[in-house]
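Structure record follows, encoded as structure tokens.
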Amino acid sequence: MIYSIIICAGALLGFLILQKLLAPKDTRPPLPPGPWRKPIIGNLTDFPPKGTPEWLFWAKHHERYGPMSSLEVMGQTIIMINDAHLGIEIMHKKSALSQMIPDAPFAHMAGWGMSLATERNKQAWKTIRANMKQEIGTRRAIATFHPKMEIGIRRFLLRTLDNPDDLRFHIRKEANAFMMDVAYGYTIAPHGKDELYDLTQQSVRQFSHIFSPGEWSVNFFPILRYVPSWFPGASFQIKAAEYKRTIERMTMVPYLWIKDQVARGCTRPSILLRLLQKGHYESGSHQEQVLVWTNAEFVMGGSDTTVSAVSSFFVAMALYPEVQHQAREELDRVVGPTTLATFEHRSQLPFIDALVKEVFRWHPASPLGAPHITQEDQIWDGYLLPKGALLLPNIWTFTHDPSVYHDPMVFKPERFLERQSSPPETDPMKFVFGFGRRICPGRFVTDEKLFLIACHAISCFLISPKDPGAPEPDWLPGVISQPGPFDLNVVPRSPAHEELIRSIETDHPWKNADATDISQFMARNQMI
């Protein structure tokens, strides 16, 4: 990487000096404060070190520079927003002024050019979002999937009962099983190898690496995309090719599998099938790519945020037993001690509803929000946000701002309840899933699944840390963050609750899985 930077820096040095000499004097307000810009490279070395939680690194800017800070890398201005009030004003109320998607050369090289995070073709972007909004973008749309959610969550309880030490694996499996069933009509293997499930997991892991801020030199020096992979410092070319192979298989395998089912006359309901039947898609066309990426976004985006939220929920219940007890008391009183809640109970369970909000606030799934680009010069608090600046909202600082949330480091669901002494605190749903037209279209999936998992897990299990004195775990860095290792005891409340969990085996026995069929299909078409 250093060789590539030196080459580009030398080529740009003369241009930047000339530009500085010839540029007219700028009479606009100053940029927000920030670290000193080094010659040529600016703040290229001021990004978080590898392995550092990005949101905590940027939160230090709040302490040093105030609610907004700025950096500059090779002429690209970056504005960090670390204040909840300011973030809502700039990115929500004035969202029309910063809706553009930032360019991400490495993501395009890695095959993610059609992702909602990078797609700059307005029509394609609108089509993907419109498809997702129609299928999962409202609570009314999500209600059609409630039966699938309920069955999947009960199976999750059973797997957790049988193998509680593999809780994180069960959380991931349940999240992906639901998404793949709804998107593709695909039934994952309850045990053993599943090629499509593994491919989805690999794509999700690579997503976090691809979109990690400051990770790839080519994002700062786009000309590097033309450097051959054998050139010193160009190992990103090899990674891009590897990631591209993965995402091409992940997007195309289920699509071609469903087309094969259509040809054989053995289809089953799915989002992809419904969209496929609405139009004609030429092989290799842009319209076909829009179609397959609609479903890829649904499967990967919804599953990863759900995994993060549910993992954080279990950690919170172990660390705050008094909250777990209060939630269980409400469930026993409203629903019954040996009855599982349904979505219809939510309006009668205010503490559980508040608990779900507190999970989202306590540790947002995406602690750094999706970046936006300003479409015109803006002035805020006497500082300039120039046209073309990259806006990065630090969602974690929004949800841990003591001027917005009392005792922000403490898990307190009651902060969202109606009380005579004080009004409820700000609903974190206002910002934890993004802003404006770039808000996460799958947010209601994560919200409703977390609600039902919380209800069922608290009703059926006693959750505690294996080490009673264990501190709160560290949260792992990444675009989607999850709690680090934290061993839990998850045991049934009573024999009656164990029997309730096991009733899923007779109420809804496993259907035949599609793992063998998809493996054979991939082998026939040389996709493995």
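Even glycines carry a Cβ here, placed using N, Cα and C.
Sequence unchanged from the original; the noted substitutions are absent.
What Swiss-Prot says about this protein:
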VARIANT   Ala143 to Ser  In strain: SRRC 2043
VARIANT   His400 to Leu  In strain: SRRC 2043; loss of activity
BINDING   Cys440  heme binding site
VARIANT   Ile528 to Tyr  In strain: SRRC 2043
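Overlay of Swiss-Prot annotations on the structure.
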residue : record            : DSSP class
Ala143  : variant position  : helix
His400  : variant position  : coil
Cys440  : heme binding site : coil
Measuring Cα to Cα, tell me the gap between His400 (variant position) and the residue listed as 'heme binding site' in whole angstrom.
21
Report, as a single number, how many Cβ atoms besides its own are within 10 Å of the Cβ of Cys440 (heme binding site).
22
In angstrom units, rounded to an integer, how far apart are the Cα atoms of the residue listed as 'heme binding site' and Ala143 (variant position)?
18
